[in-house]
Amino acid sequence: MLVDRVENNEKQQQQMASSSDAMSDSSLSDDEIIEHVVHGKEPKSTYELSWVSNAIAWSGALVWPLMLTVPLLLSSMYSPISYRQVFPESWYVYDTLSNCAPKPLGLVLGILAVAVGQVFVWIFFYLFKFGYLGTDPRSIQSKGAREYIFREGLLTHIGQPEGFVLLIGYLAITWMLKLMPQSYYSFEGTIQYKELFMCLVLQDGIQYTMHVLEHIVSPAFYQMSHKPHHRFTNPRLFDAFNGSLMDTFCMIIIPLFVTANLVRHCNVWTYMAFGSSYACWLTLIHSEYVFPWDGIFRKLGLGTPADHHVHHKFFKFNYGHLFMWFDQLGGTYRDPSGFAPRVFRENV
């Protein structure tokens, strides 16, 4: 009997030891190993852990609808903060045929829409950059992402006079001087998604053309306008609007004005949605990291950070920003995978 007990104890110890070794080889936590060995509970498989991690990472995709927070909440009749309930009628009813100056409410809300969208982008990027969304981010370039203090990057992004300061000035002048089509001053309805899509495509198409011209018109003009932005050959998210006043005027202001006068039937909510989604997307494609949705975006021809890194690294490819369609048509598109692993990481 004693011999049988000793043999049984030895077998149990061997089983526990082998289980412990197997657990340590599977990269499980100490708590999970204890639960398995002592209490007989099965740990989560690598697949389950991977699925959970991916799901958390993909939760960052909520940043896309959150860009439209202000126009969605204020324009919906079902919203508790619908503009009709929040603002007096005299603040938004405006006779476009009169000689009176436009009401500034639409302008203020438009700037607010962009600001709120940007805040959601910053929050998402902070959580993503520091690994709070399931996994540590992968840098696009093989040499790794630039190191910087997040607060410094954010303050640099906000404080660029050629960025938000110039854009706010443009919005104020065109709105208050009635340089926009009449429908843009209307608060009726909600976001018009067809017109929103048309604005984004036209804006990027015109911006693509201006971008190419900035590169080829003359070396002197390039040095004055676009070269300051191209000093970032390994850009970070906060470099999006870091350039020159001339660059912003040529590549953003002119396309914005032309787009507004081509897509002439937007209401104020669509204009807000366009401004916010455009500014946020332009910011995101300067990211130094790969986002979970980049693979899907690339299959659809939508702009990703890796696509834009190709332009910053080589200068003569991928002039588009939001869409790669114009580069594909013009023969200037290059897939980031073509430069891996020497310049870019695999599968970016």
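Note that Cβ sites are derived from N, Cα and C of the backbone, with glycine treated the same way.
In this structure the noted substitutions are not present, so the sites keep their original residues.
Fair warning: this is a prediction, and the values are worked out from it, not measured in the lab.
For 197-332, the entry in Swiss-Prot reads domain 'Fatty acid hydroxylase', with the evidence type sequence analysis. One mutagenesis experiment catalogued in Swiss-Prot, His211 to Ala, is accompanied by this note: Abolishes squalene epoxidase activity. Listed in Swiss-Prot is the mutagenesis experiment His215 to Ala, annotated as follows: Reduces squalene epoxidase activity. Quoted from Swiss-Prot, the note on mutagenesis experiment His226 to Ala is: Abolishes squalene epoxidase activity. One entry in Swiss-Prot concerns the mutagenesis experiment His229 to Ala. Its note says: Abolishes squalene epoxidase activity. The mutagenesis experiment His230 to Ala is recorded by Swiss-Prot, whose note states: Reduces squalene epoxidase activity.
Overlay of Swiss-Prot annotations on the structure.
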{"residue": "His211", "record": "mutagenesis position", "CB count, 10 Å": "23"}
{"residue": "His215", "record": "mutagenesis position", "CB count, 10 Å": "18"}
{"residue": "His226", "record": "mutagenesis position", "CB count, 10 Å": "22"}
{"residue": "His229", "record": "mutagenesis position", "CB count, 10 Å": "21"}
{"residue": "His230", "record": "mutagenesis position", "CB count, 10 Å": "18"}
Separation of alpha carbons, His211 (mutagenesis position) and His230 (mutagenesis position) (Å): 12
Distance from His211 (mutagenesis position) back to His229 (mutagenesis position), taken between C-alpha atoms, in Å: 12
Distance, His226 (mutagenesis position) to His215 (mutagenesis position) (CA atoms, angstrom): 8
Alpha-carbon spacing, His211 (mutagenesis position) to His226 (mutagenesis position), which is rounded to whole Å: 8
Averaged pLDDT, computed only over the residues in the domain 'Fatty acid hydroxylase' (197-332): 97
Helix, strand and coil residues within the domain 'Fatty acid hydroxylase' (197-332) as assigned by DSSP: 91 helix, 3 strand, 42 coil
